[in-house]
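Chemist: For Gly629 to Arg, Swiss-Prot lists a mutagenesis experiment annotated as follows: Reduced activity. Under the heading of mutagenesis, Swiss-Prot lists Gly629 to Ala and annotates it as follows: Reduced activity. According to Swiss-Prot, the mutagenesis experiment Trp630 to Glu carries the following note: No effect on activity. According to Swiss-Prot, the mutagenesis experiment Ser631 to Ala carries the following note: Reduced activity. Taken from Swiss-Prot, the feature active site, charge relay system covers Ser631, Asp709, His741. Under the heading of mutagenesis, Swiss-Prot lists Tyr632 to Phe and annotates it as follows: No effect on activity.
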Amino acid sequence: MKTPWKVLLGLLGVAALVTIITVPVVLLNKDEAAADSRRTYTLADYLKNTFRVKSYSLRWVSDSEYLYKQENNILLFNAEHGNSSIFLENSTFEIFGDSISDYSVSPDRLFVLLEYNYVKQWRHSYTASYSIYDLNKRQLITEEKIPNNTQWITWSQEGHKLAYVWKNDIYVKIEPHLPSHRITSTGKENVIFNGINDWVYEEEIFGAYSALWWSPNGTFLAYAQFNDTGVPLIEYSFYSDESLQYPKTVWIPYPKAGAVNPTVKFFIVNTDSLSSTTTTIPMQITAPASVTTGDHYLCDVAWVSEDRISLQWLRRIQNYSVMAICDYDKTTLVWNCPTTQEHIETSATGWCGRFRPAEPHFTSDGSSFYKIVSDKDGYKHICQFQKDRKPEQVCTFITKGAWEVISIEALTSDYLYYISNEYKEMPGGRNLYKIQLTDHTNKKCLSCDLNPERCQYYSVSLSKEAKYYQLGCRGPGLPLYTLHRSTDQKELRVLEDNSALDKMLQDVQMPSKKLDFIVLNETRFWYQMILPPHFDKSKKYPLLIDVYAGPCSQKADAAFRLNWATYLASTENIIVASFDGRGSGYQGDKIMHAINKRLGTLEVEDQIEAARQFLKMGFVDSKRVAIWGWSYGGYVTSMVLGSGSGVFKCGIAVAPVSRWEYYDSVYTERYMGLPTPEDNLDHYRNSTVMSRAENFKQVEYLLIHGTADDNVHFQQSAQISKALVDAGVDFQAMWYTDEDHGIASSTAHQHIYSHMSHFLQQCFSLR
């Protein structure tokens, strides 16, 4: 067994970062600690964002140039030399006042799309207004404007065609100043969705609002159509302004576990054949026969070339998926998807992929592709597939080991770039690697040794052909953004080092972060602790478990954060710990699939066991142990408190699930199967919070929910409240009027964290 790594964030400054091997953390003696007159990180600091972490959000526009917004000017940078020029003046944005929310440059750099009047809908979806700016004429285009309340808009990958969705129908502009061509006419609110996702596809499958995909040179536009006829509606009141005499009612087609699901169709239209005099009929591509035997999902779309596309389909029981590779026949003008180009992915122990099957990355000639799948030991690794599937053909794994590839970032003719957690055998780390395609033993970590104390958790943004890349070091030290050249990995320049924040934090007593593991049943389970300043292992501290614990989640990592836990540790001297038990991700399917078909069991037990293990470390006050979580974390919090373990004094559940039959079909059935007697109904019924109501008499409980939560409906907390009242349990509750799942409006955000802080102060007798 190798020595565990324990990561500390001293004062959070670059020079103060320390990586150690043994507990305790670096300590000051009692006199030095008492003499530390610096202020702490307060609740007001968190709520007002007093200390701002800077990032560097660039947008690549070629293999050697990127755009960056600075002082409201859009600057064009040369990656190699760092020189810049003004691409778009701030005066252009000033025309719209403060209403500009985003911009998008056409691939040929002739036009800029300006977004304003942004109105949020669900997690990813929104409506907005758009104007097109002509860069050659340096003026806005006033002809044939895009309608207000557009739901989605996107440039083609070459040139400057535009596709957009308005009132659930798709339109295409061949030229920005010319009239739009209407592609569909079947769109209907809450019923037929063309080119955009319905609620459940947006939230659980694509993680986006768009269901449009341009081909590489912009000839073809692919799109999905979702039909929610028959999908039951969730409805809730929206109270709005107090002058509204009757509340509004919001309706959303929302399939719950076992309910009628949306159906999906897939089409491709040739935009080069669009004209004002003839009608172009989109061509439909049907799902493979092996998934159309029952309910199924479209779960991935990827263009391979101008006349080849790959589609991934998934059965409703999400342990079987098929990738179909389809080719365009220029003679018959149809799309063919031969069974010899179908690739099947299955899971015998759980579900396909982490949340869905991973996307493929095709070689430039389209003859093969690389994809992250589980190897024979259950670890997610990169495998190479040939386009044409032969009987009994097995893909070739190019990575292997008891660690996981997180994502494929780029594929060139010579190398594949990916992020993994291999380094130091630390699941909560992230580093960038490249591997040679012709020699898989030629693998190199591009980030591991750059700044190993400050940087153990990286993200990357590569240029169009991966000639340059931006590394984003996100922890454990202050975030650092640098630009590199791929040929020799040379660092060309520092883009942002957060030195100003580093200087400010030198005057604040900041907590430290410890990342370590415990061994249970011969398996490593990782945890993190946010420890108070001047932590003294001979003292007893209150402990708050910060839990999520959903399938494929990870809370123990090497990332840097300034959040509520920073305040609790710095000012209130509370240890805030998170533990990744069974069901968590990035450590192999054995751990992740352990909770398959039994949510609310092992992941709940593991949080209780983690608290017991922390108590054994000697510095936790056994009479002051609490737990809190949001969403799935709220469910686990409630199940833990309702277990009657005697370990926890109090807890906070925000927007919790309470019964899995109340949650959406795609997420719930992925892990639980169907709520039918033939499948898994018994466990659906045995995993409710309400069934544990009697045990809440032993704990202090704060239940919180937003009344306009479109995701985890207020119904979930309402049923917990009803069960607790029926059981005669005294508890606290807080609702937030018209707030959704994030409870993120300015006033509600401040109120909820103030309220939760007061609850913990009372529970831990801190005031």
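Using the three backbone atoms N, Cα and C, a Cβ is placed for every residue, glycine included.
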Chemist: Let's check the environment of His741 (active site, charge relay system): how many other CB atoms sit within 10 Å of its CB?
Modeler: 20
Chemist: Checking the contact step here: among the mutagenesis positions Gly629, Ser631, Tyr632, which have a Cα within 10 Å of the Cα of His741 (active site, charge relay system)?
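Modeler: Cα filter at 10 Å returns Ser631.
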Chemist: Counting Cβ neighbours within 10 Å across all chains shown, tell me which of the recorded positions Gly629, Trp630, Tyr632, Asp709 comes out on top.
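Modeler: Top count of Cβ atoms within 10 Å goes to Gly629.
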Chemist: Nearest of the mutagenesis positions to Asp709 (active site, charge relay system) by CA-CA distance, picking from Gly629, Ser631, Tyr632?
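Modeler: So, of the listed mutagenesis positions, the one sitting closest to Asp709 (active site, charge relay system) is Ser631.
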Chemist: Through the lens of DSSP with three states only, how would you label Asp709 (active site, charge relay system)?
Modeler: coil
Chemist: Using Cβ-Cβ distances, find the residues under 8 Å from Ser631 (mutagenesis position) that belong to the same chain and are at least 6 apart in sequence, listing them in sequence order.
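Modeler: Listed in sequence order, they are Tyr548, Gly550, Val654, Ala655, Pro656, Val657, Asn711, Val712, His741.
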Chemist: Per DSSP, to which secondary structure element type does Tyr632 (mutagenesis position) belong, with helix, strand and coil as the options?
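Modeler: Where Tyr632 (mutagenesis position) sits, the three-state DSSP reduction gives helix.
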